[in-house]
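Heads up: the structure comes next, in structure tokens.
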Amino acid sequence: MPSEKTFKQRRTFEQRVEDVRLIREQHPTKIPVIIERYKGEKQLPVLDKTKFLVPDHVNMSELIKIIRRRLQLNANQAFFLLVNGHSMVSVSTPISEVYESEKDEDGFLYMVYASQETFGMKLSV
């Protein structure tokens, strides 16, 4: 069972900065993304991992399809993705643009997902 602690709670700021430095050094065309289930989410499963290296040319709709597939959701199940705790992002936006505008000070791009429009904003496919 995955930990109830968030990625930021499990790794120190210094560890996260070093993780990003190594990732960007070894994979310069990949975006380091942390995707976690919204803390109040009950219907959607927890992902088997939280850290993803997303090719920088991928757009948000492709990323959503990948996450939906990993969660094994059917077409009728609602799925909303929130970037950096507050942002609604167009599904046609490349992940590289989202990363540049929304990355955390540690260098990761953080996202949470839920089955409802819990956030007041939504990104759905």
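One-based numbering along the chain as shown.
From the backbone N, Cα and C atoms, a Cβ is placed for every residue, glycine too.
According to Swiss-Prot, the mutagenesis experiment Gln26 to Lys carries this note: Increased interaction with WDFY3/ALFY, no effect on SQSTM1-binding; when associated with Y-27 and D-57. Residues within less than 8 Å, Cβ to Cβ, of Gln26 (mutagenesis position) and separated from it by at least 6 positions along the same chain comprise none. Under the three-state DSSP scheme, Gln26 (mutagenesis position) falls in the helix class.
There are 13 other CB atoms within 10 A of the CB of His27 (mutagenesis position), with all protein chains counted. As a published mutagenesis entry, His27 to Ala appears in Swiss-Prot alongside the note: Decreased interaction with Legionella effector RavZ.
The note that Swiss-Prot attaches to the published mutagenesis His27 to Tyr is: Increased interaction with WDFY3/ALFY, no effect on SQSTM1-binding; when associated with K-26 and D-57.
Counting every protein chain shown, the Cβ of Ile35 (mutagenesis position) has 22 other Cβ atoms within 10 Å. While the structure shown retains the original residue, Swiss-Prot records the mutagenesis experiment Ile35 to Ala with this note: Decreases C18 ceramide binding.
Packing around Phe52 (mutagenesis position) is summarised by its Cβ count: 20 other Cβ atoms lie within 10 angstroms of its Cβ, all protein chains included. One mutagenesis experiment catalogued in Swiss-Prot, Phe52 to Ala, is accompanied by this note: Decreases C18 ceramide binding.
Here His57 (mutagenesis position) comes close to Thr29, Pro94, Ile95, Ser96: these same-chain residues lie at least six apart in sequence, with C-beta atoms under 8 angstroms from its C-beta. Swiss-Prot lists His57 to Asp among its mutagenesis entries, and the accompanying note reads: Increased interaction with WDFY3/ALFY, no effect on SQSTM1-binding; when associated with K-26 and Y-27.
In the structure as shown, the Cβ atom of Arg70 (mutagenesis position) sits within 10 Å of 14 other Cβ atoms. In Swiss-Prot, a published mutagenesis experiment is listed as Arg70 to Ala, annotated Abolishes interaction with TECPR2.
Under mutagenesis, Swiss-Prot gives Gln116 to Pro with this note: Abolished delipidation by ATG4 family proteins. According to DSSP, Gln116 (mutagenesis position) is assigned to coil rather than to any helix or strand. Gln116 (mutagenesis position) is surrounded by 15 other CB atoms, counting those within 10 A of its CB over all protein chains shown.
Under its mutagenesis entries, Swiss-Prot includes Phe119 to Ala with the note: Impaired localization to autophagosomes.
Checking the mutagenesis positions (His27, Phe52, Arg70, Gln116) against Ile35 (mutagenesis position) with a 10 Å Cα-Cα cut-off leaves Phe52.
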